[in-house]
Structure formats: C-alpha cells, structure tokens
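*Asks:* This is the structure I want to talk about, given as structure tokens.
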Amino acid sequence: KTSTRTRCAFEVAARDQGAGVTYLEPSASQIGHKESIKDTARVLGRMYDGIEYRGFAQETVEELAKYAGVPVFNGLTNEFHPTQMLADALTMREHSGKPLNQTAFAYIGDARYNMANSLLVLGAKLGMDVRIGAPKTLWPSENIVARARAVAEETGGKILLTENTKEAVKGADFIHTDVWVSMGEPKEVWQERIDLLKDYRVTPELMAVSGNSKVKFMHCLPAFHNRETKVGEWIYETFGLNGVEVTEEVFESPASIVFDQA
C-alpha cells in the first residue's frame, strides 16, 4: 500500500541511526507478481538487515518474516497496524496524566479493520479500559475479540463492545476514530458506510458526552474532516457531508492530539 506517515517515520528513524534505506514502490516491485513472497523474502533477507512491509494481507508479512531470516516490521496490513500502536501508546501516555492501566479510551466507527483490531489488542495488553462503539455488523471479528479478552483477563484490562456511542465514550480519556472507507475499497461502498455510520461521527456533542473536560481526540490520519481534499469535496458534493468520521470543529479543537500521534 502507499504511505506517507509510516514510510517517513521508518526512513527518518533508520537514517537517524545511520542505516541505509531502499524503497520498493508497490507498482514497481515484482513481489507476488512474478516472484513469490517466499522467494522475495529469501532474496531481500540476504541483502538487508531488516524489512518493513506495508500491504494488504496479514499472511504476506508473516510469510516474509518466516523466510527472510532478518527482522520484518509490519507497517500495516488489513488486519493490524502495530507500529501505529507504538505511536498511539506513547501519545496517550504523554497526554493522560495517569498510568495507562488506569486510562479509558473509546474507538468509534468501523471497527472491523487494522486500527480497531490493533487498539483492542493494545489496550488489552496494557490493561486499559477499551470501548468499541460501532454497529454490530462492523465490530471486530470474534477471533480478534476472543484474543483480546484472553489477554485482558491476565492484565486486568476491560473490553466493551456496544452499538451505543454514549455508552462507549462515557468517562473516556481518549476518543479514537478512523476513516469509514479503507484504501483499496471502491467508491461504491461510501453510501452503504454513511448509512451505517452516520450516527457514529465524532462531534463536539459526542466529545462532551464523555463528561471529561480533558478528553482528547485521536486519529491515525489521513482524516476526512473538511472539504480541502479532492475526496473530501467529492464526499460533500455527493453526500452533503462536510467532514465524515470527525467534524472540523473537533479535528481543529484544543482536544485534538492527532499531530502528536502522527
């Protein structure tokens, strides 16, 4: 998959440590096209000391890790976004004012994909109070939830899945969301998602429901919060929404810590 923040973060970090970096563009690589993942892994593992992979299938990054013989970092798959979790955990620790195992956060929106899955597992591992607010059809898979609950039993974490946004955000220290349509999905799914999620936007009113004057807003970016992008303008012209998963008022408010997070 294409990347802005994840690629830049890896490249800057590597160069800060004196490492060289090679970027293989999705359209310019033969990975999975003319050459299998297994063969690619064994070639790159002989040339490089580490590999960061950002793509679609979780199985692909796991196969790379199995055969490369060097550390492989998951820069994002459809299922998980672990390096973003490092940034999210650090950001919450910086802004919480209390230990993470005494911190509550809510994720609002489409919870089937990498961000909600990863936040669920992250929160469970850190013993946090995790709430997912989403239509039941857009909840994480039963397998992911079961894994998170098993971890939470050991760490003292709490996990709540609910269709009620007010229940999800009540008492929360942080409110997360993400885009409603992911990379690679066709435009045709927008209408369906908007119909399902129109009551799951992060608005000033929803932030206030937390009852926490210090509640913070988080988003891994990019966000559709206004009409200042081609997609944002298309959404406005097609569906009449100025801002989708989050309003401009919340995104640009003092409660927003998205750029610290990014």
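Backbone N, Cα and C atoms are what each Cβ position is placed from, and that goes for glycine too.
No noted substitution is present; original residues retained.
Pulled these from Swiss-Prot:
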type	residues	note
BINDING	3-7, GLN30, ARG54, 81-84, 219-222, THR247	carbamoyl phosphate binding site
BINDING	ASN114, ASP178, SER182, MET183	L-ornithine binding site
VARIANT	GLY50 to Ala	In strain: NCTC 10294
VARIANT	ALA57 to Gly	In strain: NCTC 10294
VARIANT	THR60 to Val	In strain: NCTC 10294
VARIANT	ILE108 to Val	In strain: Vedros M601, LCDC 81-176 and NCTC 10294
VARIANT	GLU205 to Asp	In strain: Vedros M601 and LCDC 81-176
VARIANT	VAL209 to Ala	In strain: Vedros M601, LCDC 81-176 and NCTC 10294
*Asks:* If we check Cα distances from GLU205 (variant position), which of the recorded positions GLY50, ALA57, PRO82 wins as closest?
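*Replies:* Nearest candidate: PRO82.
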*Asks:* List only the single closest residue to MET183 (L-ornithine binding site), chosen from the recorded positions GLY50, GLN84, ILE108, VAL209 by CA-CA distance.
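*Replies:* Given the candidates GLY50, GLN84, ILE108, VAL209, the nearest one is GLN84.
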*Asks:* Determine the C-alpha span of the L-ornithine site listed in the record, that is the greatest distance between any two of ASN114, ASP178, SER182, MET183, in Å to the nearest whole number.
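*Replies:* Between the outermost Cα atoms of ASN114, ASP178, SER182, MET183, the distance is 12 Å.
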*Asks:* Taking CYS220 (carbamoyl phosphate binding site) as the reference, which of GLY50, THR60, ASN114, ASP178, SER182, VAL209 (the recorded positions) have a CA within 10 A of its CA?
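*Replies:* The recorded positions close to CYS220 (carbamoyl phosphate binding site) (Cα within 10 Å), listed in sequence order, are ASP178.
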*Asks:* Hey, what's the Cβ neighbour count for MET183 (L-ornithine binding site) at 10 Å?
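*Replies:* I count 13 other Cβ atoms within 10 Å of it.
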*Asks:* Cβ within 8 Å of the L-ornithine site centroid (ASN114, ASP178, SER182, MET183 excluded): which residues?
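*Replies:* Here the non-site neighbours turn out to be LEU76, ASN78, HIS81, TYR113, MET115, VAL179.
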*Asks:* Highest Cβ count within 10 Å among the recorded positions SER3, THR60, GLN84, ASN114, SER182: which residue is it?
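*Replies:* Going through SER3, THR60, GLN84, ASN114, SER182 one by one, the largest Cβ count within 10 Å is at GLN84.
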